[in-house]
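According to Swiss-Prot:
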{"type": "DOMAIN", "residues": "119-438", "note": "domain 'SAC'"}
{"type": "MUTAGEN", "residues": "C378 to S", "note": "Normal synapse localization, locomotion and, endogenous and evoked excitatory postsynaptic currents; when associated with N-380"}
{"type": "MUTAGEN", "residues": "D380 to N", "note": "Normal synapse localization, locomotion and, endogenous and evoked excitatory postsynaptic currents; when associated with S-378"}
{"type": "MUTAGEN", "residues": "D722 to A", "note": "Probable loss of catalytic activity. Reduced locomotion and severe reduction in endogenous and evoked excitatory postsynaptic currents"}
Amino acid sequence: MSVRGIRIWRRNDARFQPSILVEKNGLDGSLLFQGGAIATLDSDSTDVERRSYQKIVDAYGILGVLAITKDEAVLVAVTGVLSVGQLYGADILKITNVEFISLRTFGSVENVDSRIIDLQRLLSSQMFYFSSLQSYDLTRSAQHRDSHDCSDARFFWNRSLHFSFQRYGIDTDNWLLKCMAGSVLVRVVYVGANTGRVALISRLSCERVGTRFNVRGANYLGNVANFVETEQLLLFDEKECSLLQIRGSIPLFWEQPGVNVGSHKVKLRAFETSLPAYHRHLSQLQHRYGEFAIVNLLGRKEGERVLGDAFKTQHKSSHFAPLVDFIDFDYHAQMKISKEAIVQLKKKMSPHMTKHGFFYSMGKEIVKRQTGVIRTNCLDCLDRTNAVQTAIGLQMSHDQVAFLNLNAGKVNVEQRVEEILRDLWQKNGDQCSTIYAGTGALDGKSKLKDASRSLARTIQNNLMDGAKQESFDLFLTGAAYDPRLFDRACNILPPSLIQESYYYHEYADAVSQLVERSPEIAEPQSIKIFVGTWNVNGGKNIHNVAFRNESSLSHWIFANSMTRLVSVEDEQLADIVAIGVEELVDLNASNMVKASTTNQRMWCESIRKTLSEKAPFVLIGSEQLVGVCLFLFARPRVSPYLKDFAVASVKTGMGGATGNKGSVAFRIVVFSTSICFICSHFAAGQNEIRDRNEDFATTLKKIRFPLGREIDSHDVIFWLGDFNYRINLSGDEVKNAVRNGDYAKLVENDQLTQQKALGQTFVGFNEGQLTFAPTYKYDTFSDDYDTSEKCRAPAWTDRILWKDQRKKGKTQLLSYDRSELKTSDHRPVGAVFKVETFKVGGRKCVELIEDVVESMGPPDGTIIVSIAGKPRFPPQMFPPIHEKLKELGAQVQLSKFDDGDLWIVLNSGEMALAALSMDGLKIGGTDQINVKLKSPDWAYALKPHLSDFDLESFEVTAEEEALLGGTDGAVFEFADEDEDAISVSSLTLTGSAPDRPRPPSARSEAISVAKLEWPTEQPNVLSTSMPTRASSASLANSSWYEHVPPLAPPQSNNNKSPPQACLFNPFTQSAPSPAPPPSTIPLPPTRGASVGPGPPAVPVRKAPPPPPRPVIPPRPKNM
């Protein structure tokens, strides 16, 4: 493979559309790329065609075709390689340089898209490898090659680049390379007259790939970040011996937004929402590797303790607990005590190593199979993980050498192999670390070296990882067509189909049909969503207890004016609650540099407790950008159907330089409907209309979720916040209109209403009728509008808008009103929506796919035309046939003569089916044309073949529903040393904390939740909003296996009081609250507002013990 066997030619004649010709040594003919289509040419046609082309590059191989935009695609050619050794007679080559050749333009592709430079840097970073021979596929381990014929999709990185070739029936094995990412290290060992090889191959999965602080934990499918399968391979003569180990991020929903050197602060998502992902990840391991054991190396410092406790609790709550051994080993702490501590860990792992064994074959005979693997992880799955995997590999190498019978007469072979492997494992750790963190591994041998690498990692993570992450996403997914269309297809179709079939990447028309017809196979599921926004004026009165008995957060969230959210009679609760808070902290210089999260945690806890008055809720996410904070809660019964949660934010203050103004956004998929929530705080001032419009435009443009998703990529969008749009009237005019209830006059002069009508902002968004008084600006703790010297005119600054982008979208506004909470100069606003989502079943989806595939015609769009009675098609007949095709509305993308016939590639399969109507026509009155399809059996070839495991990975199983069916979640203790380390709670919002010892400073009288309104005073002991330690009592009392009820409203029980949690009171007792000052402007009475006391406290009931965990038999071992 040292010779560049690929020659690439280009036709530079501007009179014709761009065209590329590719030739390869050892193959007759060539490939022709033209008009977005690909065709093979025979040798004679190639010789003729080449005369009008110029050679542009010689290459070692082709990775495939990558669509970088909807209108631009590039051919990716490998132009630089390094050989790392030979395995199975094949050269193993490391890619050191690539070149992109535009297929649709004549100029340089770098001028078309600036991302190409970053992508070229990624592909040339020496992390990609390929084999020179088809017979050895690097993506498969030795045992996998014996049991599977196809490549392992997890490690086949350029799989999507093959799709264009597969669409047009090109043999990819002959023309394209298969590359994997990771590390390949090969050494030669001489044993007497025989030569053997020792290799270490680490295959990085592409299913959830990214850089260190961009991608952590698991996604909803159970794929984890930095998942690496490492194969320790010994080859001697015809004998091969293979040992597999795996590593991967902790399979929970968590992230680590580290910006400091050595930072280990962790943000965990809702504990309960991780359960389905955890179950799916372990099911995948069982399906692919058989038995496995988990080795957790997390420590007890900072966020690692939080994450480690959550990991252990999750595993103990899983039905895998009795089947999968969980070995917990604080690597850093134990190794500081003694370097020999690793021996104790090896003793714990030894039974598993002995039981699982390794793969061994002689020639074509399988002597021994590996029956399981050890899964090792630390925080990054880098340094500590590599050390432990090295220990496992070295210990098992002795048995491998013994099986190969290499010690006979050569006493030192075992020692030589161990020395080679020790060196390979060290280099393997460096290479894996470089991919994920940007530097080599920290081995602990040199403090100066480790410190410099930590600093380099920090610079890498904060300055360069964003571009690298974008390059990963572009290389793996491309940008063939409308991202919203593809995103909707991903929500409807089983993931295995999207990953493994070219059809859904290459044929946009078919995907559009699938999305449009998805209601045919969907089961409607109506959910209720409460959306609220409140500018809390910097929390200036957050510690004021004087007025805490006057009003409650429940009057906002559960206001009687919004009885369609909560009704005592039928207990119809919202399924999802989204609450945005603006000016959570003072917008001063220090907070703009690093905003305190104390108020965020306090508000999160108070909203959580308020919700728990009615029913259990799970906190899905909480994110703060200086003063803007967004909270998202969901009922546990819908949690199994939530997926793809992501967070994004953008600063808009001072032209985007500061976060005193800005937006925070969440995205989430409910069943198959994608929903986006955006909380914004726009520019202030009576006349700064243009600035507010620009803030909206900036937010719409710059909010980006993973895989390039935008705000407009979603089915349903809720936009809430303090938009600061004013009313173009004087203060007296506004107040008089409020007194008279003349809101129509105010609406006519409302800036947001006017700007929407002009198409300057919130185009396409809807808003409920403004039938309540302006929400700004009030004197605090008063019903008086601003009486200060500035005397600002009242305005509807606080708004909630929405947009449903589905063709038959059914999002219904049930209520839109304000609440009378007076601790801020703004009044909170709330809205209740009924959103129709769709639950899609995998088996029904297969039926729809088959129907669409058949109706859309062959994806290659190719017809073969011949003249009856003539052995060769006469070229002069092409123009009249071209005219006939135009009459049908078909566009010719490419044509060629092949074996005497005319081959024509049309713009779609539907046009190919339409062209069959020309069969039997007579051209010129005498010549009869025959028309047939190149691929008449396309429907059978594209028929989806989904295993039960594929469908289980797509659908929510009864087991996963049961995992989230409990009404009492695990209870955690909180520690003040974790301030700012974590930001969201993992508790379900019901039940009570078990009695446990507390320090004297933290003890106080217990009060009921009903009397606890929003935060009124900073507690003596700050509680973080994520778990730090799981109490043993919580594990004993947590009920994880209760069945999840259907989404129908639960039956009412008016005789039963709402559940309440008994909490320690962090507030001091105070005198009775004084009456509020009189109102100078009589406001319309709040519809059905209630200011009475909350429901009475009920006795605390202990959760029942969990039922016996079901013992699930292991799946068939499938390596």
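Every residue number used here counts from 1 along the chain in the order it is shown.
Just so you know, glycine gets a Cβ as well, placed from its N, Cα and C.
In this structure the noted substitutions are not present, so the sites keep their original residues.
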Per-residue Cβ crowding (10 Å cut-off), top of mutagenesis positions D380, D722: D722
Same chain, 6+ residues apart, C-beta under 8 Å of the C-beta of C378 (mutagenesis position), given in sequence order: L297, L298, Y331, R384, T385
D380 (mutagenesis position) and D722 (mutagenesis position), distance between Cα atoms, whole Å: 39
Within the predicted model, mean pLDDT of the domain 'SAC' (119-438): 90
